Amino acid sequence: MEAATTLHPGPRPALPLGGPGPLGEFLPPPECPVFEPSWEEFADPFAFIHKIRPIAEQTGICKVRPPPDWQPPFACDVDKLHFTPRIQRLNELEAQTRVKLNFLDQIAKYWELQGSTLKIPHVERKILDLFQLNKLVAEEGGFAVVCKDRKWTKIATKMGFAPGKAVGSHIRGHYERILNPYNLFLSGDSLRCLQKPNLTTDTKDKEYKPHDIPQRQSVQPSETCPPARRAKRMRAEAMNIKIEPEETTEARTHNLRRRMGCPTPKCENEKEMKSSIKQEPIERKDYIVENEKEKPKSRSKKATNAVDLYVCLLCGSGNDEDRLLLCDGCDDSYHTFCLIPPLHDVPKGDWRCPKCLAQECSKPQEAFGFEQAARDYTLRTFGEMADAFKSDYFNMPVHMVPTELVEKEFWRLVSTIEEDVTVEYGADIASKEFGSGFPVRDGKIKLSPEEEEYLDSGWNLNNMPVMEQSVLAHITADICGMKLPWLYVGMCFSSFCWHIEDHWSYSINYLHWGEPKTWYGVPGYAAEQLENVMKKLAPELFVSQPDLLHQLVTIMNPNTLMTHEVPVYRTNQCAGEFVITFPRAYHSGFNQGFNFAEAVNFCTVDWLPLGRQCVEHYRLLHRYCVFSHDEMICKMASKADVLDVVVASTVQKDMAIMIEDEKALRETVRKLGVIDSERMDFELLPDDERQCVKCKTTCFMSAISCSCKPGLLVCLHHVKELCSCPPYKYKLRYRYTLDDLYPMMNALKLRAESYNEWALNVNEALEAKINKKKSLVSFKALIEESEMKKFPDNDLLRHLRLVTQDAEKCASVAQQLLNGKRQTRYRSGGGKSQNQLTVNELRQFVTQLYALPCVLSQTPLLKDLLNRVEDFQQHSQKLLSEETPSAAELQDLLDVSFEFDVELPQLAEMRIRLEQARWLEEVQQACLDPSSLTLDDMRRLIDLGVGLAPYSAVEKAMARLQELLTVSEHWDDKAKSLLKARPRHSLNSLATAVKEIEEIPAYLPNGAALKDSVQRARDWLQDVEGLQAGGRVPVLDTLIELVTRGRSIPVHLNSLPRLETLVAEVQAWKECAVNTFLTENSPYSLLEVLCPRCDIGLLGLKRKQRKLKEPLPNGKKKSTKLESLSDLERALTESKETASAMATLGEARLREMEALQSLRLANEGKLLSPLQDVDIKICLCQKAPAAPMIQCELCRDAFHTSCVAVPSISQGLRIWLCPHCRRSEKPPLEKILPLLASLQRIRVRLPEGDALRYMIERTVNWQHRAQQLLSSGNLKFVQDRVGSGLLYSRWQASAGQVSDTNKVSQPPGTTSFSLPDDWDNRTSYLHSPFSTGRSCIPLHGVSPEVNELLMEAQLLQVSLPEIQELYQTLLAKPSPAQQTDRSSPVRPSSEKNDCCRGKRDGINSLERKLKRRLEREGLSSERWERVKKMRTPKKKKIKLSHPKDMNNFKLERERSYELVRSAETHSLPSDTSYSEQEDSEDEDAICPAVSCLQPEGDEVDWVQCDGSCNQWFHQVCVGVSPEMAEKEDYICVRCTVKDAPSRK
């Protein structure tokens, strides 16, 4: 990169960047408006700009963000685009800074011409601002006045120095030595003895150019430029600039500027210029201008005789030759002490006399402008340079530098003279030459189908200036500078200065890509204000450049403008955003970094009046016009038939003004004497050939020319400025006559007339007063007329549509408000509905309705609604002012509010108060019923209360509720701990806690559980006491239920351990009973073994069916169903006393006996059936009979020896029972009686105990009957029949098969006693293919009584000696004597009588016992006789030879027992014959039972032992029911045990 274009950021400045500038840290101006149009709005750019114009005009600039999907492709060829940027030194841009630099340049030039070296002094470690010092001294009256009045301290204070440090004297010395000689020179005091030179003489041949920055428009790129750099901040040293001898004056001036940290002035011979910069250390001397200390410079004498030629021009003397100075400009001589002010020493450099110095310093400076860089860039190379510069300057990546930091640093740099930062700006690159960034037709960039839409987009800057709505489209002259876009490639700090667009037109700028561009804008109405402020603050700049602000070379800090009340706005334009500037809106800005932008001018119809005003302004400034405004108007008027009616109307108005002005000017010219005229086609001339010589205005309508100056023209405003010839020699050149202009204007008028009439009607309708307003229908008619006549969619029509739409919306809203319907009573979230108005908005809406340009029918109705809403507000306010309003009243008022579709401010508070009132009522209601007030209810109420707005009543209720909850939770937790306490608490302590809990007005779950536990404990104790006090033996289930209940009660119960022990004893007793009775792995339960069988045969089912058919006798309760063990167990459990249990078991015994008898007969019959009956099913397997088989002694069914276990031959013959019939071990009675005794000691009733008692009673009863049978003669008769071969077996056994079938030592089915050895030998066998290993006593071989006795013997689960004795007696062989006796005819009769007598004795004994009982119970003699009569026929039934006879006998016996039971049932205590004394004796008698229950009252029933002791026992103590006591003999346990050995 060449040195001329290299950018040197220099040392990094310290941050924050407040800088030493006059304004301190930069404060950003307010933001300008930012618009984000919808797609519909974005479709027409001119319509959108017209829409936003009222807003954006107030700020001068605005930003437009296109819709997000609008992203035009970048159409520039990046590789082929190249440009030469402009060089910008930032501190030369700012107006006030440039004034300072110019002043310092003049001071430097003055001292340079005086041959002295200039040092910039430092005061208080700060560089002295010579410009400010000079200005302040001048404001105070000058050097002499300040010294006289001693104002140096005041001046030092104004310059920012601290007072009291003798700074004033230092400043005075610096001023006196540096500035005072210069001011004396300017005032002319140094030339008072000389004739002042004419400063206005032409000195072009010696012209001095201190800046060498020609105007921007005429600068040519130089081959080389001095390297730009950032000067270091001057800290504590002054800069001493030495001028080398070989350097020219211009070079020294250049170096002087560089040493002062100022922009370097350029010289004409800059190509060979070299700069030498040196910083010298601080010198403590106060003086600033230092003369040469070496050999004083004097005029060297060329010849000895020429000395007299040099004399002082002031004093005329040639003396003091060594003090005589020779001017290097004019060779005049002066004494150093004759000069004003005098010089102490001879300068070391070239010296100019006051005359030459005045001539040099009076030369005007050339206009300031930008110079072009020497290097040509492409986008790529410029971007690399720009990014490197910004990254190095801020020492961070470019994208991380905040825009605020860049902005503050920019304004600091442009305001300081100490730092020289130079940047480059690729500005004003013609898109015509390099292509636009937007796609264009026939462009080099190929577009996708989606991107082709951008070719015709109105926002494509190539299209916007030439669109139909743009006025510039009608200009045929070549104004490509305004109609074609310009490209701008920026870098960090590159800027564009304050300016307005040509002809005060609009401009639009689009940032294609890159970093943001910061804009500042001033609205058009403040343009002259900005100009005046800048002229006031920097008047020196406008002396040489009156049109400075049109040159785009001057910038001023926005804060400075805002301080002088100039409105300034800013924005950051990001990539993809537009910035629009409005007519006459000054704007400036800078780039944040490398970016690419494109801009173009355009003019809308509303600009036309401003455009004419701008031309007049240009005429005053003598500024060139880009095009002729009048020519444009006439061009548009010439094609009035195709103009838009709005454009035609506007052009017609502007043309009328033009014609009037032209008519007046031509009349003025005519009065001056100009009479010659000629038509001239001005549009055919180049613009520079038809410009007014005076004001530079482009002439079109007319001009004045003179033959003395051919080719020169003046406008009619400056006729007198053409030449000195008399006016009659002038010639008026015109384009149109007035007669030509009027038809053109009328054509425009005709084109716009219908529209104007319509527009007039629209304006009248829009601006009508209240009493003259039209209806909404009239507005719609105007819109329909515009559509029918195809008027343009201009601002007026859009405004009419907008007003109509607003009116329609207002009508719709008004109707909705009048309907007064809300969708919901309460909206979620509590927020304001978007469709609802507040009362204030309603009031404003009503006001808006009255302010509408049209009249709505809903307006008066809505006014009435507003009145009703205001009444509601008054009532609601009154209700809300009450301390405790009722919920009902609040709800009623809220219901009224639902009629209004208005957001009422009171509703929120009313709903809050309603919630509070409802909550308070809910709390009050909950507290009225403490039993239903749970902890969760209290917590819920508290949670609801917490969510309520603060209110005193709520807070009080909350406090009470919280206190109640705290107490309740405390006691509930305490109750819970009491319930879970181990060991458990006593009933008294828990009852005390319950009393405390009952005082709490709330429902406590654990408290309720504690209360329930206490109540359950009391009930339990009451039940236990009742059980103990009743005198009854407790039932096991009752005890278990009590124990279970007691264990579940969390209270310490004293009786519970005793009951648990009792239940444990019962369980132990049951375990002992199980071990005694049940076999190993028995499928039967203990109760099932002890109770009579309920699962025998099918008799149960038959009896059930028969009972269903038999009606119950009147007055009798239905008997308990005993068809299964569960029925029997339930009946035993439900029985309240032992007697009823025994009766139940007795009934079960009868069922068992009957069912088994039927089963035995059926099985016997099955075995006696014909052989060909193949349906016979036997055995456990229920298959057909097959030898070998064995027959069960009890059920008489046959079983295959392969299916069951049978005894071996070695074991002898034993009674065999099948698995169904053998249910227990059948322990001997001696093992059972201790169980009964221990059960009586336990004194607990349980089904198994009742069953055991009944089984023992049944066993003892069977023993008694068996003993009677054995002692009677009836058994002999049976024995004879058995022995005589009446007993037979159908099947014959095979000994070998039996022995091989079973080898078990003791099969489960065998009994514990043996049969006679000759049992099989005495049996007659029939030949049959079936045979059994054992034969049973045939049923028809014995009497029914014996058969029943034998059957019941096997049913008994007890081993008795009488059973074996009975079988041995029946199956023993008769002796010969017995056989002889049996053959005797008399013996049998005798034996029979004996037998009958024995039997009769037994019966008499029973009758005596029965009679004794009946007498004791007071039975009448008649009833006893009836009983005796019923029992007497038994004598006839002694001989029982058939089962039918046996059944008749049983029925008769049961009838007698039933009579006894009936007599017992009907003998109530009131009918008894006992006296009260006897009753008391019975009650006081002692029961000898081991575990006497000591019953009282109705339970004192007695039974006498029929054994040897004859003692009386309580029936309930020995487990005997009244029925059993009447039907059977009772032998106590002691007699049973005592008599058992004798019976053996």
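Just so you know, glycine gets a Cβ as well, placed from its N, Cα and C.
Original residues fill every noted site, and no substitution is shown.
Here is what Swiss-Prot records for this protein:
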BINDING   Tyr425, Ser507, Asn509, Lys517  2-oxoglutarate binding site
BINDING   His499, Glu501, His587  Fe cation binding site
DOMAIN    32-73  domain 'JmjN'
DOMAIN    97-187  domain 'ARID'
MUTAGEN   Asp308 to Ala  Slightly decreases interaction with histone H3. Decreases by 21% demethylase activity and repression of tumor suppressor genes expression
MUTAGEN   Leu309 to Ala  No effect on interaction with histone H3
MUTAGEN   Tyr310 to Phe  No effect on interaction with histone H3
MUTAGEN   Tyr310 to Ala  Slightly decreases interaction with histone H3
MUTAGEN   Val311 to Ala  No effect on interaction with histone H3
MUTAGEN   Asp328 to Ala  Almost abolishes interaction with histone H3. Decreases by 44% demethylase activity and repression of tumor suppressor genes expression; when associated with A-325
MUTAGEN   His499 to Tyr  Abolishes lysine-specific histone demethylase activity
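Across the range of the domain 'JmjN' (32-73), the DSSP-based residue counts are 16 helix, 6 strand, 20 coil. For the recorded positions given as His499, Lys517, His587, the lowest number of other CB atoms within 10 Å of the residue's CB is seen at His499. Separation of the C-alpha atoms of Ser507 (2-oxoglutarate binding site) and Val311 (mutagenesis position): 67 Å, rounded to the nearest whole number. Sequence-distant contacts of Tyr425 (2-oxoglutarate binding site), defined as residues of its own chain at least six apart whose C-beta falls under 8 angstroms from its C-beta, comprise Pro85, Arg86, Gln88, Tyr488, Val489, Gly490, Met491, Ser494, Ser495, Phe496, Asn591. When pLDDT is averaged over the domain 'JmjN' (32-73), the result is 94.
Classification of Tyr425 (2-oxoglutarate binding site) by DSSP places it within a strand. Of the listed binding-site residues Ser507, Asn509, the Cβ environment within 10 Å is emptiest of other Cβ atoms at Ser507.
Candidate binding-site residues: Asn509, Lys517, His587. Nearest to Asp328 (mutagenesis position) by Cα distance: His587. For His499 (mutagenesis position), the spatially nearest entry among the recorded positions Val311, Asn509, Lys517, His587 is His587, judged by CA separation. Ranking the recorded positions Asp328, Glu501 by the number of CB atoms within 10 A of their own CB puts Glu501 at the top. According to DSSP, the domain 'ARID' (97-187) comprises 62 helix, 6 strand, 23 coil. Under the DSSP three-state reduction, Asn509 (2-oxoglutarate binding site) is assigned to strand. In the shown protein chains, 17 other C-beta atoms lie within 10 A of the C-beta of Val311 (mutagenesis position).
Of all the Cβ atoms in the protein chains shown, 18 others lie within 10 Å of the Cβ of Tyr310 (mutagenesis position).
For the recorded Fe cation site, residues His499, Glu501, His587 set the reference point as the centre of their Cβ atoms, and the other residues of that chain within 8 Å of it by Cβ are Trp498, Ile500, Ser507, Thr581, Ala585, Tyr586, Ser588. The two recorded residues, Lys517 (2-oxoglutarate binding site) and His587 (Fe cation binding site), show a Cα separation of 12 Å.
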